[in-house]
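Reviewing the structure listed below.
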Amino acid sequence: MRPNKTSLLLALLSILSQANAYEYVNCFSSLPSDFSKADSYNWQSSSHCNSECSAKGASYFALYNHSECYCGDTNPSGSESTSSSCNTYCFGYSSEMCGGEDAYSVYQLDSDTNSNSISSSDSSTESTSASSSTTSSTTSSTTSTTSSTTSSTTSSMASSSTVQNSPESTQAAASISTSQSSSTVTSESSLTSDTLATSSTSSQSQDATSIIYSTTFHTEGGSTIFVTNTITASAQNSGSATGTAGSDSTSGSKTHKKKANVGAIVGGVVGGVVGAVAIALCILLIVRHINMKREQDRMEKEYQEAIKPVEYPDKLYASSFSSNHGPSSGSFEEEHTKGQTDINPFDDSRRISNGTFINGGPGGKNNVLTVVNPDEAD
């Protein structure tokens, strides 16, 4: 026996009912004592924190200081004071506020969604074509506060996926809008394939700030009609539902930050190398200038030493006449018996030269030339 359409629809509702629905409560300066920290996530958003706290069965969750998530079961409105300091954006979704440095953004999870209480029962309804007769089922399931009964089989739900225009197309809302669409399933094979497609996309596209979806369906005359109401405050992506909560929905911004970090690192390395080269050149020029200055001083000192005049004290160079108080006989014994004294050859008051210019004269006599200092008397 082929699967019953109503059973497949109820299975679809049980899957979609696990999607996360939540409402913003308020901004508070503190939390009740039963709130505990769930995680601290680098790409934090309300959708991610909602998923964490839904898995723990909590009734409320709170976002704090960009990236921290807290879960609890007590409504802070009854015991905690409100605050206006929820002004820090979420790291995972910059258009959304994740509390503040001393404030908490508190959200309430949908209680029916959290309990996952969807009753399902087998139905004997089976339709093979639009013209065939249908035995209605009396099964009724309600999973949200907004529900309506339009036929014998009715279900209302809150989730994060939307079926619009036709069973073959699904898309996520991207602006503040309210949309309503309907679709008709006329064959069992079409219902099965569309249910699987919807189930595969129902767990995606959870990046909205505040999203409420209400989907109802009913069977009439062998046909199944879907009616979807969507109320969206804001959303990140439009088109087909391809984004997922957490790191996948923010992969673009993560890549951009990585590129920015690489550029900053490269710029820092280049700047450091240029600065090091400039400092090395300055040190080299300073050392060269000091060496040139020292060389100039050394050469100047050597030059001054070279041109410095030699001084001879007068007492060391007295003339032979003054020291002997008379003319010297010029004997060898007299010169050596009186001792050796330093004599300045250019400071002698008397010069005597004995000798001849011509050893032999015409007459055969040697003439003696005697030169006497005329300033001294004999």
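The backbone N, Cα and C atoms fix where each Cβ goes, and this holds for glycine too.
No substitution from the list is modelled in this structure, which keeps its original residues.
On the 0 to 100 pLDDT scale, the domain 'WSC' (22-110) averages 90 in the predicted structure. Annotation source Swiss-Prot lists domain 'WSC' at 22-110.
According to Swiss-Prot, the mutagenesis experiment Tyr303 to Ala carries the annotation: Sensitive to alkali. Fails to restore normal levels of SLT2 phosphorylation upon alkaline stress. DSSP assigns Tyr303 (mutagenesis position) to a helix. Same-chain residues at least 6 positions away in sequence with a Cβ under 8 Å from that of Tyr303 (mutagenesis position) are not found in this chain.
Listed in Swiss-Prot is the mutagenesis experiment Ser320 to Ala, annotated as follows: No phosphorylation; when associated with A-319.
Among the sequence features in Swiss-Prot, the mutagenesis site Ser322 to Ala is noted as follows: No phosphorylation; when associated with A-323.
Among the mutagenesis results in Swiss-Prot, Ser323 to Ala has the note: No phosphorylation; when associated with A-322. The residue drawn here is the original one.
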